[in-house]
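Structure first, then comments.
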Amino acid sequence: MVSASRPEALAAPVTTVATLVPHNATEPASPGEGKEDAFSKLKQKFMNELHKIPLPPWALIAIAIVAVLLVVTCCFCVCKKCLFKKKNKKKGKEKGGKNAINMKDVKDLGKTMKDQALKDDDAETGLTDGEEKEEPKEEEKLGKLQYSLDYDFQNNQLLVGIIQAAELPALDMGGTSDPYVKVFLLPDKKKKFETKVHRKTLNPVFNEQFTFKVPYSELGGKTLVMAVYDFDRFSKHDIIGEFKVPMNTVDFGHVTEEWRDLQSAEKEEQEKLGDICFSLRYVPTAGKLTVVILEAKNLKKMDVGGLSDPYVKIHLMQNGKRLKKKKTTIKKNTLNPYYNESFSFEVPFEQIQKVQVVVTVLDYDKIGKNDAIGKVFVGYNSTGAELRHWSDMLANPRRPIAQWHTLQVEEEVDAMLAVKK
């Protein structure tokens, strides 16, 4: 009995052990439990490291928040930039397509509109294709001039008053003009008067009077010309406009005063003599007047070969008397001579406003008399551009003032000098 029950008692524990061991050793853990263990370990490790950092907890939390914000901001910027690029590409494609269509059709559209406009014009005017269309020309407004006329029967003198001008056109770059007026009688034109130049104005007030010695019996056959010019120091003066008054249409029983509109000037048939450029300089303390003959251009052809041999004479005059005379060298075979020659005259300050400088351009001739090409004078009783040059010299002592002058017929200048003795 004892032997039989003992094996059974021994076997039971074996079976029990066999069933318990596998249950304790091989039962698998659930996925949630594994992740929780890993997170717990990581958290525990992080907290251990965090406690090692020598900062208070609130500082660590602030750093963490800033880091998170930076990461979020960077992500937002990257996403926005990507979206913006996509939109631009899309718009560019749409815009390119539209432009291509417009560029393709623009010529046809322009032709169509042009043809339509021509048809509309023809319909309005009633003209056919074979008829020529003439556009009406608007009259150019040149301004107007106020003047007065009177005759002194006792002294046989025609008195011409240049009062003022208005609404003149702007011929200079700055939107203004430098106007002055020329007055002369036709047909002789020997005696010309000029008003003073008024700078930078379109409405100059002159109030100047000029006297022509003309017998009344001859006055009816003459025509008075009043021409308004724009002064230019370094080039030819531009004519703004003019008008003519036949003397046989004027009633000299009373003083005539009226406004007249300026008309386009007729082309002058007078032969051009050329232009000369010279500078003036006056030193009051030394009483020294310096004239520098610089150059001349477009001189009249005097020789058979179509050229000239020009030189220049300078006379210092007072009361019709020649005080001193100078002359330049001769330039052979040219109509545009260059001199750059200086001449000095002693003129005391109290005499400077009483003298005249007469400049004459002549053509040298080995055989015979040297012919005068043209002449001009500045100084006492000069007018227009010549008076302006002299005034500028006096207003700027010690400074050379250069200016171009148009040469005039010698006889006309001599007549003016003779009258103004």
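Residue numbers in this text run from 1 along the chain shown.
Cβ atoms here come from the backbone N, Cα and C positions, even for glycine.
No substitution from the list is modelled in this structure, which keeps its original residues.
Taken from Swiss-Prot, the feature domain 'C2 1' applies to 141-260.
All chains included, 16 other C-beta atoms sit within 10 angstroms of the C-beta of D232 (Ca(2+) 2 binding site). What Swiss-Prot records for L171, D172, D230, D232, D238 is Ca(2+) 2 binding site.
The Ca(2+) 3 binding site annotation in Swiss-Prot covers D232, S235, K236, D238, and the record cites sequence analysis as its basis. Applying an 8 A CB threshold to same-chain residues 6+ apart, the list for D238 (Ca(2+) 2 binding site) reads L171, Y229, D230, D232.
Looking at Swiss-Prot, the entry for mutagenesis of R233 to Q says: Reduces affinity for calcium and results in decreased calcium-dependent neurotransmitter release. Sequence-distant neighbours of R233 (mutagenesis position) (same chain, 6+ residues apart, CB-CB distance under 8 A): A385, R388, Q403, W404.
Here Swiss-Prot notes a mutagenesis experiment, K236 to Q, with the remark: No effect on calcium-dependent neurotransmitter release.
Listed in sequence order, M302, D303, S308, D309, P310, N370, D371, A372, I373 are the same-chain residues at least 6 apart in sequence whose CB falls under 8 Å from the CB of D363 (Ca(2+) 5 binding site). Sequence annotations record features per position, and here Swiss-Prot assigns Ca(2+) 5 binding site to D303, D363, D365, D371.
Remark: D365 (Ca(2+) 5 binding site) has D309, D371 as non-local neighbours, by Cβ distance under 8 Å and separation of at least 6 in sequence.
Residue counts for the domain 'C2 1' (141-260) under DSSP (helix as H, G, I; strand as E, B; rest coil) come to 7 helix, 61 strand, 52 coil.
The Cβ of D172 (Ca(2+) 2 binding site) lies under 8 Å from the Cβ of D178, K200, D230, each of which sits 6+ residues away along the same chain.
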